[in-house]
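For the natural variant Ala37 to Thr, Swiss-Prot gives this note: In strain: 71. The structure shown keeps the original residue. Taken from Swiss-Prot, the feature active site, proton donor applies to Asp249, supported by sequence analysis. The active site feature in Swiss-Prot is assigned to His277; the stated evidence is sequence analysis. Quoted from Swiss-Prot, the note attached to the natural variant Ile297 to Val states: In strain: 71. Here Swiss-Prot describes Thr399 to Asn as a natural variant; the accompanying note says: In strain: 71.
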Amino acid sequence: MEYQSGKRVLSLSLGLIGLFSASAFASDSRTVSEPKAPSSCTVLKADSSTATSTIQKALNNCGQGKAVKLSAGSSSVFLSGPLSLPSGVSLLIDKGVTLRAVNNAKSFENAPSSCGVVDTNGKGCDAFITATSTTNSGIYGPGTIDGQGGVKLQDKKVSWWDLAADAKVKKLKQNTPRLIQINKSKNFTLYNVSLINSPNFHVVFSDGDGFTAWKTTIKTPSTARNTDGIDPMSSKNITIAHSNISTGDDNVAIKAYKGRSETRNISILHNEFGTGHGMSIGSETMGVYNVTVDDLIMTGTTNGLRIKSDKSAAGVVNGVRYSNVVMKNVAKPIVIDTVYEKKEGSNVPDWSDITFKDITSQTKGVVVLNGENAKKPIEVTMKNVKLTSDSTWQIKNVTVKK
């Protein structure tokens, strides 16, 4: 695999990815193939009115295995407040149609005056779309979901992203809604849909089993703080494939939290990342196992392949495979960092069985291997890792095997 004019040039074997079904590289224990959109139970037509209650009623009345289809009418935009997906029911957004979040903080608050403010909590907003304890639900395109993160709120003098910037300055937390929040669910699908301008994280899959994002496009400015692309948290059996992700934070961030399930069996296959903070594991790493990242192009991310944590959130990371990755204009192509934010705590990183194979960075960068806080020296295996001659290495308490 090589990089050419920002596009893929694949070998014959990878040229057959249209036939992909649970690639040999996969760590996801499921057999995963390209999803198919379900048939619709009803079709809604867009007009100029706010459609929250109309869409929610249609979702509640839709039979399992079916989808509510959003199509163009007198308008191509559905304006809506927070929505909840029932179990077994999906949302299908037609070509050229946008489901747009209302730009009103009050609509998202989960307690009086809790959303659209900066405080020490940061949990005062409902997500735009929530799925909790669902099985076989999903969101399908080829339409778009727009979080309006950069638009001034009607009931505030600032945008969601302004709040995030203000929180950073004040060392507090912004109360801004995530775009899609999936909790304790099984076999959730995101297919052929575009996600733009999220106020906060775009997609979170938390405490679940079975998540597929396929042909998903995420595009949010690099300056939009805390706008992670896709974050699997304390979950298992995840596939992110054939997707294109550009954000203002981690393109993908795999996390595992204390007191919750381990995160395991993750496949990140045949993707392209633009701006963002890279393909990350952490900073919550209290049990991450069996991760495969294969056939990835990264252009303009601040970091490339990164495992990050510190004493406040570290734990076991084991069985991580990176292969066939090409990077360009990536400041730090490879990062292993046990002192990510220098936070204090009693947790010790225990990271092992980490392999980098057939990795190319085409522009100058810095490789950071910092095992300062590790339980024991971290061993990483590097095979056919190609960097430019002017790239540099920073190594502390890490052993590199070839």
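Here, residue 1 is simply the first one shown, and the rest follow in order.
Including glycine, each Cβ sits where the backbone N, Cα and C put it.
Shown on the structure are the features that Swiss-Prot records.
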{"residue": "Ala37", "record": "variant position", "Cβ contacts under 8 Å, 6 or more apart": "Ala67, Ser90, Leu92, Tyr140, Tyr191, Asn192"}
{"residue": "Asp249", "record": "active site, proton donor", "Cβ contacts under 8 Å, 6 or more apart": "Phe201, Ala224, Arg225, Asn226, Thr227, Asp228, Gly229, Gly276, His277"}
{"residue": "Thr399", "record": "variant position", "Cβ contacts under 8 Å, 6 or more apart": "Pro377, Ile378, Glu379, Val380"}
- 10 Å Cβ neighbour count around the residue listed as 'active site'? 24
- Task: Could you find out if DSSP has Thr399 (variant position) as helix, strand or coil?
- Result: strand
- Taking the Cβ of Ile297 (variant position) as the centre, how many other Cβ atoms fall within a 10 Å radius? 21
